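Swiss-Prot annotations:
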- 315-395: domain 'PB1' (DOMAIN)
- 399-458: domain 'SH3' (DOMAIN)
- Pro34 to Ala: Partial loss of function (MUTAGEN)
- Pro37 to Ala: Partial loss of function (MUTAGEN)
- Asp68 to Ala: Loss of function and loss of interaction with RAC1 (MUTAGEN)
- Arg103 to Glu: Loss of function and loss of interaction with RAC1. Loss of localization to membranes (MUTAGEN)
- Ser172 to Glu: Constitutively interacts with YWHAZ; when associated with E-461 (MUTAGEN)
- Ser172 to Ala: Loss of phosphorylation. Loss of interaction with YHAWZ; when associated with A-461 (MUTAGEN)
- Val205 to Ala: Unable to activate NOX2 (MUTAGEN)
- Trp436 to Arg: Loss of interaction with NOXO1 and NCF1. Loss of localization to membranes. Partial loss of function (MUTAGEN)
- Ser461 to Glu: Constitutively interacts with YWHAZ; when associated with E-172 (MUTAGEN)
- Ser461 to Ala: Loss of phosphorylation. Loss of interaction with YHAWZ; when associated with A-172 (MUTAGEN)
Amino acid sequence: MASLGDLVRAWHLGAQAVDRGDWARALHLFSGVPAPPARLCFNAGCVHLLAGDPEAALRAFDQAVTKDTCMAVGFFQRGVANFQLARFQEALSDFWLALEQLRGHAAIDYTQLGLRFKLQAWEVLHNVASAQCQLGLWTEAASSLREAMSKWPEGSLNGLDSALDQVQRRGSLPPRQVPRGEVFRPHRWHLKHLEPVDFLGKAKVVASAIPDDQGWGVRPQQPQGPGANHDARSLIMDSPRAGTHQGPLDAETEVGADRCTSTAYQEQRPQVEQVGKQAPLSPGLPAMGGPGPGPCEDPAGAGGAGAGGSEPLVTVTVQCAFTVALRARRGADLSSLRALLGQALPHQAQLGQLSYLAPGEDGHWVPIPEEESLQRAWQDAAACPRGLQLQCRGAGGRPVLYQVVAQHSYSAQGPEDLGFRQGDTVDVLCEVDQAWLEGHCDGRIGIFPKCFVVPAGPRMSGAPGRLPRSQQGDQP
């Protein structure tokens, strides 16, 4: 399968070849992509029609509607190809299928998907009448044109009036089609990212192979002897992939009343900048490899989260770049939890959006935009044996602007798209333009049309921008 960069590059060059009228070059680019998406198959079909090869166009449109069974404009153009091949019964069937995919709407605007064309219901009915004329169904053709006139914009009936007059005189009607030279084009947002990007950067040493190294935070695995302390305070497993982020979990730290254990997995590991001297300890987080607090010692949390020896401490598990189990007072406020989390993960604590795991077997993550949501989370956690579980999410360090709910299902047309089902909640990471958003859903990141979603509720604090009011109730 071609990479996203190769796909977008071939797509863009093919569209430029269409603009120049170089049909052979355009077909080579559109058809040369392995397993092309539906929009590229549609482009190839349109170019075959322009080149005067309706048979090849029919095969290309067959692939397009097979890959995307809801592509109304694909059935529309396939009907045109069948019409040019004098297969009028097949053309009539395709035009009816195109009208069915309009789902009662007056038009479908394909501009936001890259095609500068709006498929109108009256145009489809006009082509239905054209095929019926070729089949000798004059009464049905006149009825189809009258229905098309009812869907035509007010005050602009002259074109269909002349067509109806021609049908009543039993004259043929040429079919309408997508304007010459119009094809699906890649979004300009993708064209800006065709150049390679170094996501990993330079490697950093996070674990020393020297046993006597005094660097803090990460140490090589220590030998275990018969007299070694079985309550070892540190265990680090070296990994050649240290310093890169490959998964949602890479280390877990548990701070209890009588022990402190830290484990770094081979998948992922936080980076350590300081080497050569001991760093001052943050309150509430014991040094890795050092002695933990005794049975009567309570780690002090920032902002009062761990203060107050008279109140019992509970474990709060937080998932960020890695999982951290912190000790905090039950019912601690939002600022106290963020301050306590900031001692271990300053960057995520500032940019990430906190969510809590709802109770139940099919529990989902519920955002915590304000203090009231956190207190509700504490109430739910009181009846849950696993305690309060939080998630500090920001999709690779990127903050979540706000959340939207899918009003309609959206099928990804290519690897750059984010598909989802009706009712799914999507985290919005970027407002690409007036018609497109970039979002995160079920561990995947991609772009999707704004008209498929509606706001999920109040915006998260500090999130810029607004979902346009005109898009909130649209349907595709």
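The backbone N, Cα and C atoms fix where each Cβ goes, and this holds for glycine too.
Here the original residues stay in place, and none of the substitutions has been built in.
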>> Given the mutagenesis positions Pro34, Arg103, Ser172, Trp436, tell me which ones have a C-alpha lying within 10 Å of the C-alpha of Asp68 (mutagenesis position).
In response: none
>> On a C-alpha basis, identify the one among Pro37, Arg103, Trp436 that is nearest to Ser172 (mutagenesis position); the candidates are the mutagenesis positions.
In response: Arg103
>> Need one number: mean pLDDT over the domain 'SH3' (399-458).
In response: 85
> Between Arg103 (mutagenesis position) and Trp436 (mutagenesis position), how far is it from one CA atom to the other, in Å?
Replying inline: 23
> Where Trp436 (mutagenesis position) and Pro37 (mutagenesis position) are concerned, what is their Cα separation in Å, rounded?
Replying inline: 19
> What are the DSSP helix/strand/coil residue counts across the domain 'SH3' (399-458)?
Replying inline: 3 helix, 30 strand, 27 coil
>> Name the residue among the mutagenesis positions Pro37, Ser172 whose Cβ has the smallest number of other Cβ atoms within 10 Å.
In response: Ser172
> Within 10 Å of the Cβ of Pro34 (mutagenesis position), how many other Cβ atoms are there?
Replying inline: 8
> What number of additional C-beta atoms lies within 10 angstroms of the C-beta atom of Trp436 (mutagenesis position)?
Replying inline: 19
